[in-house]
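J.: Encoded as structure tokens, here's the structure I'll be asking about.
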Amino acid sequence: MGKKQNRKTGNSKTQSASPPPKERSSSPATEQSWMENDFDELREEGFRRSNYSELREDIQTKGKEVENFEKNLEECITRITNTEKCLKELMELKTKARELREECRSLRSRCDQLEERVSAMEDEMNEMKREGKFREKRIKRNEQSLQEIWDYVKRPNLRLIGVPESDVENGTKLENTLQDIIQENFPNLARQANVQIQEIQRTPQRYSSRRATPRHIIVRFTKVEMKEKMLRAAREKGRVTLKGKPIRLTADLSAETLQARREWGPIFNILKEKNFQPRISYPAKLSFISEGEIKYFIDKQMLRDFVTTRPALKELLKEALNMERNNRYQPLQNHAKM
């Protein structure tokens with residue numbers, strides 16, 4: 001711009017210095033000088049026009065660049081704002097993650113404590129189960145021991161079932177009734193043995209008119225051998241009577257032993273039908289002949305184990321072995337019990 005102003009100043013000086021056109025001489029040298037001056041003026045004017053055009057284009061270009069820069073700047077600001085927002089959200093997430101981590105640690109610690117408590121409780125339960133099993137075994141052993149003792153105490157006893165009751169009964173009258181039974185059914189035994197009775201009575205002791213059947217008579221002999229002789233004689237005779245009416249003679253056993261004998265009832269009847277010659281021996285053992293040998297069984301589980309290797313016998317006793325226990329008395333088809 002300074003050069004252009006200088007040029008304009010120079011041109012103005014030249015114009016002021018040059019004479020007016022009317023005063024110009026018409027010499028060739030003068031005309032040549034005039035032509036050069038006119039060319040310079042034309043050239044400067046063309047330069048000013050072209051430079052202005054370029055400058056305007058340059059300004060427009062720069063304006064567009066500024067607009068683009070502003071747009072880019074706005075985009076950058078927007079990105080920065082979004083980035084800050086994202087960073088803020090990330091910081092919040094980081095804080096939440098830290099809190100969740102702490103909660104997880106707390107929960108893990110509580111879970112570990114619960115697992116320890118559960119493990120301790122399981123150990124206690126297992127110990128209680130072991131103690132319970134041991135206690136059950138001990139109770140079972142005690143019950144078996146008590147049952148054996150009670151059966152041993154009752155071993156000299158004989159139970160008479162179905163003997164009619166009279167209005168007035170006492171020990172002497174009951175002894176006479178027993179003597180009548182022996183004379184009527186076992187006369188040889190009466191001649192051979194001296195029947196010594198320690199005690200004889202009805203059971204239960206109190207009479208009840210509501211009772212449909214006569215109370216049982218319990219006879220306690222001084223020796224076990226006498227009871228066994230009478231039971232053996234009853235088995236041989238098959239039918240025992242008193243004044244022509246049928247009665248039964250059995251061993252006087254504990255309630256548990258009687259129940260164990262009753263549970264053999266269905267199996268006993270099946271084996272008797274198939275001619276296995278079964279017997280119920282003291283206190284509650286089942287015996288029968290299998291493959292030419294006498295087999296003894298103290299409970300059903302022992303019999304189950306035995307028949308697993310004998311398919312025919314297993315099929316024969318399948319239903320009877322799977323029957324549930326019940327307290328219903330099942331007679332052994334008038335087979336005498338010991």
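Each Cβ is built from the backbone N, Cα and C atoms, and glycine gets one as well.
Since this is a predicted model, take the numbers as computed values, not measurements.
The following feature annotations were taken from Swiss-Prot:
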MUTAGEN   Lys140 to Ala  Loss of LINE-1 retrotransposition with decreased RNA-binding; when associated with S-133, A-137 and S-141
MUTAGEN   Asn142 to Ile  Loss of LINE-1 retrotransposition without effect on RNA-binding; when associated with I-132 and I-135
MUTAGEN   Arg210 to Ala  Loss of RNA-binding activity; when associated with A-206 and A-211
MUTAGEN   Arg261 to Ala  Loss of LINE-1 retrotransposition with decreased RNA-binding
J.: Among the mutagenesis positions listed here, Lys140, Arg210, Arg261, which has the most company in the form of other Cβ atoms within 10 Å of its Cβ?
T.: Arg261
J.: What whole-number Å value do you get for the CA-CA distance of Arg210 (mutagenesis position) and Arg261 (mutagenesis position)?
T.: 28
J.: To the nearest whole angstrom, what is the C-alpha distance linking Asn142 (mutagenesis position) and Arg261 (mutagenesis position)?
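T.: So the alpha carbons of Asn142 (mutagenesis position) and Arg261 (mutagenesis position) sit roughly 20 Å from each other.
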J.: Work out how many Å separate Arg261 (mutagenesis position) and Lys140 (mutagenesis position) at their Cα atoms, rounded off.
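T.: Cα to Cα, Arg261 (mutagenesis position) and Lys140 (mutagenesis position) are separated by 18 Å.
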J.: Around the C-beta of Asn142 (mutagenesis position), how many further C-beta atoms are within 10 angstroms, looking at every protein chain?
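T.: Its Cβ shell of radius 10 Å holds 10 other Cβ atoms.
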J.: Work out the three-state DSSP category of Arg261 (mutagenesis position).
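T.: Going by the DSSP assignment, Arg261 (mutagenesis position) falls within a helical segment, counted as helix.
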J.: Kindly assign Lys140 (mutagenesis position) to one of the three DSSP-derived states: helix, strand or coil.
T.: helix
